[in-house]
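For reference, the structure discussed in these notes is given below.
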Amino acid sequence: MAIDEDKQKAISLAIKQIDKVFGKGALVRLGDKQVEKIDSISTGSLGLDLALGIGGVPKGRIIEIYGPESSGKTTLSLHIIAECQKNGGVCAFIDAEHALDVHYAKRLGVDTENLLVSQPDTGEQALEILETITRSGGIDLVVVDSVAALTPKAEIDGDMGDQHVGLQARLMSHALRKITGVLHKMNTTLIFINQIRMKIGMMGYGSPETTTGGNALKFYASVRIDIRRIASLKQNEQHIGNRAKAKVVKNKVAPPFREAEFDIMFGEGISKEGEIIDYGVKLDIVDKSGAWLSYQDKKLGQGRENAKALLKEDKALADEITLKIKESIGSNEEIMPLPDEPLEEME
């Protein structure tokens with residue numbers, strides 16, 4: 001539809017004035033601006049990368065990862081840090097819980113020598129540090145662990161029985177209002193790890209669970225990932241890890257509500273080899289005959305754990321099968337449901 005000439009002149013004049021005050025590009029016609037592809041950082045999980053629709057978590061956005069205790073929230077975040085560092089990214093970890101296991105992070109592939117770490121005393125200090133490093137323009141990824149541990153200074157300085165209703169929620173709301181635009185401008189990804197609480201007096205319909213820190217994070221987050229432990233993995237009667245399910249409950253850059261399941265092995269983190277086998281079997285790329293698993297003419301092993309061990313040693317073969325899985329799923333990256341259980345028994 002053609003725009004009136006007088007209106008065109010008025011708009012052009014306004015754009016020139018805005019550019020003069022706020023800088024060139026402060027207001028543009030969408031048709032004149034090239035739509036940029038959304039870059040992403042891999043999560044370290046093949047299934048979750050596909051579920052997110054763009055190959056990982058989006059750059060320049062706020063991400064929330066939440067779930068019950070020991071569900072894999074910090075493990076997933078450390079894998080994202082490792083993947084970002086592999087591509088030359090600079091990462092920071094704001095450890096509000098004062099519980100970062102450096103040795104575990106190193107085993108997951110994190111370059112701990114170059115990881116920036118802060119253990120702040122208060123929520124205000126944590127968020128000030130977050131804002132400062134983000135505005136520097138030199139950081140690619142920041143992880144805050146966790147929202148629940150961002151305790152306001154007034155609460156720390158007060159007596160044990162004092163009530164501080166809504167203090168943390170107001171702190172988060174204020175910080176997110178300040179930081180969102182800067183994150184986009186600097187192309188910095190911010191991940192908040194969050195915990196689950198039960199709603200007091202919840203009756204009737206709806207989930208009785210909620211996350212800490214108020215509602216602001218729910219609105220500002222471009223992606224929200226709910227991660228849960230769904231089973232224990234056993235080998236020779238020994239617990240060797242957990243099976244986790246991650247659900248993308250909010251996604252502003254691709255269709256939401258997709259799910260992914262993966263193994264989290266004790267001391268090793270997310271098992272990429274386990275996902276390769278699961279997706280390979282589902283898509284008929286990996287053949288399963290009884291307990292034996294094979295790819296083309298090559299036997300991978302008898303049983304899932306043996307096949308995982310072989311793929312862990314043969315990276316080239318693992319990469320080849322991964323590529324075939326991605327090609328089979330297609331350019332739309334429609335996530336295909338996995339079997340309800342992995343290929344060996346769990347409890």
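Using the three backbone atoms N, Cα and C, a Cβ is placed for every residue, glycine included.
Don't expect the noted substitutions in this model, because it carries the original residues.
Per Swiss-Prot, these features apply:
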{"type": "VARIANT", "residues": "Ser40 to Ala", "note": "In strain: 69A and ATCC 53726"}
{"type": "BINDING", "residues": "Gly67, Pro68, Glu69, Ser70, Ser71, Gly72, Lys73, Thr74", "note": "ATP binding site"}
{"type": "VARIANT", "residues": "His103 to Tyr", "note": "In strain: ATCC 53726"}
{"type": "VARIANT", "residues": "Glu113 to Gln", "note": "In strain: 69A"}
{"type": "VARIANT", "residues": "Asp121 to Ser", "note": "In strain: ATCC 53726"}
{"type": "VARIANT", "residues": "Gln125 to Glu", "note": "In strain: ATCC 53726"}
{"type": "VARIANT", "residues": "Ser232 to Thr", "note": "In strain: 69A"}
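Feature annotations (Swiss-Prot) mapped to structure.
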residue: Ser40; record: variant position; Cβ within 10 Å: 20
residue: Gly67; record: ATP binding site; Cβ within 10 Å: 24
residue: Glu69; record: ATP binding site; Cβ within 10 Å: 8
residue: Ser70; record: ATP binding site; Cβ within 10 Å: 11
residue: Ser71; record: ATP binding site; Cβ within 10 Å: 23
residue: Gly72; record: ATP binding site; Cβ within 10 Å: 24
residue: Lys73; record: ATP binding site; Cβ within 10 Å: 24
residue: His103; record: variant position; Cβ within 10 Å: 8
residue: Gln125; record: variant position; Cβ within 10 Å: 16
residue: Ser232; record: variant position; Cβ within 10 Å: 12
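Taking each of the variant positions Glu113, Asp121 in turn and counting other Cβ atoms within 10 Å of its Cβ gives the largest count for Asp121.
In this structure the alpha carbons, written CA, of Pro68 (ATP binding site) and Ser232 (variant position) are 15 Å apart. Secondary structure at Glu113 (variant position), taken from DSSP and collapsed to helix, strand or coil, is coil.
Under a cutoff of 8 A between CB atoms, and with a sequence separation of 6+ in the same chain, the neighbours of Thr74 (ATP binding site) are Asp145, Ile193.
Around Pro68 (ATP binding site), a 10 Å sphere centred on its CB holds 14 further CB atoms from the protein chains shown. Other than the site residues Gly67, Pro68, Glu69, Ser70, Ser71, Gly72, Lys73, Thr74, same-chain residues with C-beta atoms no more than 8 angstroms from the centre of those residues' C-beta atoms, the ATP site, are Ile227, Arg228, Arg229. Per Cα geometry, Asp121 is the residue among the variant positions Ser40, Asp121, Gln125 nearest to Glu69 (ATP binding site). DSSP assigns Ser40 (variant position) to a strand. Note: the CA-CA distance between Asp121 (variant position) and Lys73 (ATP binding site) rounds to 22 Å. Checked against His103 (variant position), the recorded positions Ser40, Ser71, Gln125, Ser232 differ in C-alpha distance, with Ser71 being the nearest. Ranked by Cα separation from Gly72 (ATP binding site), the variant positions Ser40, Glu113, Gln125, Ser232 are led by Ser232.
Checked against Gly67 (ATP binding site), the variant positions Ser40, Glu113, Gln125, Ser232 differ in C-alpha distance, with Ser232 being the nearest. Taking Ser70, Ser71, Lys73 as the binding-site residues under consideration, the smallest Cα distance to Ser40 (variant position) is found for Lys73. Of the candidate binding-site residues, Ser70, Ser71, Lys73, the one lying closest to Gln125 (variant position) when CA atoms are compared is Lys73.
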